[in-house]
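J.: Submitted below is the structure of interest, expressed as structure tokens.
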Amino acid sequence: MAPWALLSPGVLVRTGHTVLTWGITLVLFLHDTELRQWEEQGELLLPLTFLLLVLGSLLLYLAVSLMDPGYVNVQPQPQEELKEEQTAMVPPAIPLRRCRYCLVLQPLRARHCRECRRCVRRYDHHCPWMENCVGERNHPLFVVYLALQLVVLLWGLYLAWSGLRFFQPWGQWLRSSGLLFATFLLLSLFSLVASLLLVSHLYLVASNTTTWEFISSHRIAYLRQRPSNPFDRGLTRNLAHFFCGWPSGSWETLWAEEEEEGSSPAV
């Protein structure tokens with residue numbers, strides 16, 4: 001690997017996240033927080049639980065940021081095979097669209113990411129904090145990561161607050177609690193962002209839509225002339241399909257079924 005590859009945006013972002021995660025954890029252990037008090041009293045269950053949650057959130061972060069989000073295969077296929085696939089999967093009203101950047105036929109709900117330079121299946125968004133797309137393959141893990149990360153952040157926020165001492169002279173307080181207070185503010189900001197992200201993504205999952213579709217539905221060919229979301233199968237089935245892949249089936253098939261139901265005359 002070339003030396004300059006170590007300075008790629010992905011490496012820098014993931015290294016920064018890892019350093020920040022363990023740096024904040026170290027601050028919570030070094031100051032007079034409940035975490036340190038438990039450790040000094042020999043009550044190691046809660047400190048170990050906190051460390052395991054931090055480690056779990058970090059491993060989930062790395063998994064989501066490094067895994068294939070659902071890239072569309074760029075290998076060329078025979079023309080006849082493409083025609084058969086298009087006929088079988090996509091209704092005539094909405095033919096497969098060829099990406100003008102990577103020249104692949106995009107499945108329904110796929111979109112080209114300019115940062116990754118690839119088309120991604122069930123594209124949600126490109127996450128700059130992970131330097132990776134969130135798509136069909138890693139979106140469920142992304143939601144699980146957000147939930148675990150929020151638990152860690154809120155617990156860390158409580159621990160930071162437990163170590164703050166306000167009734168001290170200004171200079172002494174700054175030396176003893178300045179870094180911990182800065183950590184508290186940072187955790188407050190991260191907790192707010194993680195909460196908003198988790199709530200918004202749970203809403204998207206519950207309605208079987210994506211960030212891109214929610215924001216740009218008026219510009220997306222398969223959504224802009226539909227009065228409702230054609231992929232919404234109800235809360236239970238949406239959650240089951242998102243997290244467990246059940247019931248299975250292509251988005252093209254589901255879209256076609258909804259189109260037939262919408263066009264069939266009322267009895």
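Just so it is clear, glycine is given a Cβ too, placed from its N, Cα and C backbone atoms.
Sharing the record's features from Swiss-Prot:
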DOMAIN    97-147  domain 'DHHC'
MUTAGEN   Cys127 to Ser  Loss of protein-cysteine S-palmitoyltransferase activity
ACT_SITE  Cys127  active site, S-palmitoyl cysteine intermediate
J.: If you count Cβ atoms within 10 Å of the Cβ of Cys127 (mutagenesis position), leaving out that atom itself, what do you get?
T.: 18
J.: Over the span of the domain 'DHHC' (97-147), how high is the average pLDDT in this prediction?
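T.: The average pLDDT of the model in the domain 'DHHC' (97-147) works out to 95.
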